[in-house]
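A.B. asks: What Swiss-Prot shows for this protein is this:
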ACT_SITE  D499  active site, proton acceptor
BINDING   L381, G382, K383, G384, S385, F386, G387, K388, V389, K404  ATP binding site
DOMAIN    375-634  domain 'Protein kinase'
DOMAIN    635-704  domain 'AGC-kinase C-terminal'
MUTAGEN   G384 to E  Severe loss of nlp-29 expression upon D.coniospora infection
MUTAGEN   K404 to R  Probable loss of kinase activity. Loss of mlk-1 phosphorylation
MUTAGEN   P544 to S  In k501; normal up-regulation of nlp-29 upon D.coniospora infection or physical injury
Amino acid sequence: MAQAENACRLKLLRADVPVDLLPAGCSATDLQPAVNVKEKIEVNGESRLVQKKKTLYPEWEKCWDTAVAEGRILQIVLMFNQTPVVEATMRLEDIISKCKSDAITHIWINTKPNGRILAQTRHLKNAPDDDHPVEDIMTSRSNSGPGIQRRRGAIKHARVHEIRGHQFVATFFRQPHFCSLCSDFMWGLNKQGYQCQLCSAAVHKKCHEKVIMQCPGSAKNTKETMALKERFKVDIPHRFKTYNFKSPTFCDHCGSMLYGLFKQGLRCEVCNVACHHKCERLMSNLCGVNQKQLSEMYHEIKRGTHATASCPPNIANLHLNGETSKNNGSLPNKLKNLFKSHQYSVEEQKETDEYMDNIWGGGDGPVKKFALPHFNLLKVLGKGSFGKVMLVELKGKNEFYAMKCLKKDVILEDDDTECTYIERRVLILASQCPFLCQLFCSFQTNEYLFFVMEYLNGGDLMHHIQQIKKFDEARTRFYACEIVVALQFLHTNNIIYRDLKLDNVLLDCDGHIKLADFGMAKTEMNRENGMASTFCGTPDYISPEIIKGQLYNEAVDFWSFGVLMYEMLVGQSPFHGEGEDELFDSILNERPYFPKTISKEAAKCLSALFDRNPNTRLGMPECPDGPIRQHCFFRGVDWKRFENRQVPPPFKPNIKSNSDASNFDDDFTNEKAALTPVHDKNLLASIDPEAFLNFSYTNPHFSK
């Protein structure tokens, strides 16, 4: 395709048209633009403007391109019901002259007889020339990017704990707060407790599951709430009156202080409960009721009911007859200590770990335990809000691994303890799939958690695609096949990956791919009815159902897989926006642009993966195109050979040694490999000693 030196990308944002020029019942937002591109030609010695191409009808706030040539004129006509209202004429050369280098520029285009149009323009170079109609290169924002130039971090909204209609989120309280359930002070330097997003009730993390009353700010009326009302009939309203508190007092709902000198809040005449004026309508009808005792009683009854229903008759008889007392002395004292609350330290756990290995390992001797002193820190491979990933060497073995270092305080502050254990579980499970990064061992210090994983020195696909802009179809198909095998393995084990992207697909020394970073993974054990609800992922790869706040399943991974395939084939993202709002709007509403350089089979595969209905998306059972492995894009693929890693890779990364880090970004590898110490000793002291019990693990199935 021939190339032109200059091109102009335009986006019409809005029009300012005087009211007297608008037809009856029409506003400026009702006007529709029509674009004519005219060229100057010589006819019998006279210059005339001739329109050689069809009229374009671009949408507002959608990008479109046109090549710039000498004498070419752009005519924009704003119409209402096919009737012209105002028009503007401008030389394309004048438009690009106002652009600032390669940056996006906003300009006003004057219209006749009056008014103006706000447009966003950008000067492009090496665009298709005039041999191609303007409408052929008309694009939406999905084709407005210059290519993949940056690494994009994942986002995760705060985890919401829904209890009786309350939406509790871990919260950092800048001022002293008391728990509205147990009335105790909420200690801590980070996120000391949970606060409901609807009614602002504040509780300890340990108390949030004990809340028994329905959230007054929620419209929900769950079965549990109805059952609770039927059982306890708790509906005793308070008798509040304005009160002058003579000493510092805290609200029994939101937990914060009642400020002021006079009439700071309300107090119940019967039970002396205090609250802000603004919290009165949110106070539960629990006058004279001890919520903590009532909650304990309710949960005790609930536990007793479940225990009786679930225990087999012989087990129930053992409890009733007291026969279990015969075995009281058979439980080793060391094992009993595991169930006692004690101050945790890394050193004290070593003996317990070895003892547990003997018990569960069949007495064949303890599995070797690893700690930070066993490794030399060599280079930084990557960084994030969680901490770092470093290249390390196992001392005396000449073995190299990738060590992921997670800050304990950051994990606790973001309420991500459960996610850390899920990541550990998936890494252990990865030994059963050749396309997942394996765990070598995990351990901890007082400040950090460590995952030691196999070192994939081929680098990630983001690094390689930045070198050559895009992959050919054969190479893309190879990577896609191995990714499909990996995803289907995870889905078979009821795991949603949720963070598939170029950065997380790494190459080993032979050129085979492996998925890494399972910090966003979700297992069925912590999902509602097999569905997840957390808003998380990398913005460019997030599926429409996540953006809409709907419950979702494994289909989100196939949407991300479609974005990944598009980036490999085209060399840029399928959806674009200047900010997250524009990007998400593009994902929800726009159709990706498929260039002519990709095959029909690839375009058909991408279209099926970009199905906004998750049930019929390619990869899901209800997809009308059938199973993903039988799609025409994968015609001729021997899936058995792929599953066994028997297909030779089309590309082998250049690796000089086992410790070579040349396939990783210099921005990271040039940094000094060191852990950032936590200097705040009070912060370390506030960490729950039992938050990361039994985290240490050595994988007996690890294979290099």
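Count begins at 1; order follows the chain as displayed.
Just so it is clear, glycine is given a Cβ too, placed from its N, Cα and C backbone atoms.
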A.B. asks: On a C-alpha basis, identify the one among K383, G387, V389, D499 that is nearest to K404 (mutagenesis position); the candidates are the recorded positions.
C.D. replies: V389
A.B. asks: Let me spell it out: for each of the mutagenesis positions (G384, P544), count the other Cβ atoms within 10 Å of that residue's Cβ, using every protein chain shown. Which one has the most?
C.D. replies: P544
A.B. asks: Between L381 (ATP binding site) and D499 (active site, proton acceptor), find the distance joining the two CA atoms and give it rounded to the nearest Å.
C.D. replies: 19
A.B. asks: Using a Cβ cut-off under 8 Å and a sequence separation of 6 or more, which residues in the same chain sit near G387 (ATP binding site)?
C.D. replies: K404, C405, L406, K407, V410, Y448
A.B. asks: Identify, among the recorded positions K383, K404, the residue whose Cβ has the fewest other Cβ atoms within 10 Å in this structure.
C.D. replies: K383
A.B. asks: Counting by DSSP, what is the helix, strand and coil composition of the domain 'AGC-kinase C-terminal' (635-704)?
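C.D. replies: Helix, strand, coil within the domain 'AGC-kinase C-terminal' (635-704): 14 helix, 2 strand, 54 coil.
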A.B. asks: How many Å lie between the Cα of the residue listed as 'active site, proton acceptor' and the Cα of G384 (mutagenesis position)?
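C.D. replies: About 14 Å separate the Cα atoms of these two residues.
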A.B. asks: Whole-number answer please: how many Å between the C-alpha atoms of K383 (ATP binding site) and P544 (mutagenesis position)?
C.D. replies: 28
A.B. asks: In the structure shown, which of the binding-site residues L381, V389 has the fewest Cβ neighbours within 10 Å?
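C.D. replies: With the binding-site residues L381, V389, fewest surrounding Cβ atoms within 10 Å: V389.
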A.B. asks: Sorry to bug you, but what's the C-alpha spacing from P544 (mutagenesis position) to G384 (mutagenesis position), rounded to the closest Å?
C.D. replies: 26
A.B. asks: Over all shown protein chains, what is the count of other CB atoms within 10 A of the CB belonging to the residue listed as 'active site, proton acceptor'?
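C.D. replies: Around the Cβ of the residue listed as 'active site, proton acceptor', 22 other Cβ atoms lie within 10 Å.
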A.B. asks: Secondary structure at P544 (mutagenesis position) (DSSP, helix/strand/coil)?
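C.D. replies: P544 (mutagenesis position) sits in a helix per DSSP.
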A.B. asks: Quick check: in three-state DSSP terms, what is the residue listed as 'active site, proton acceptor'?
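C.D. replies: Coil, per DSSP.
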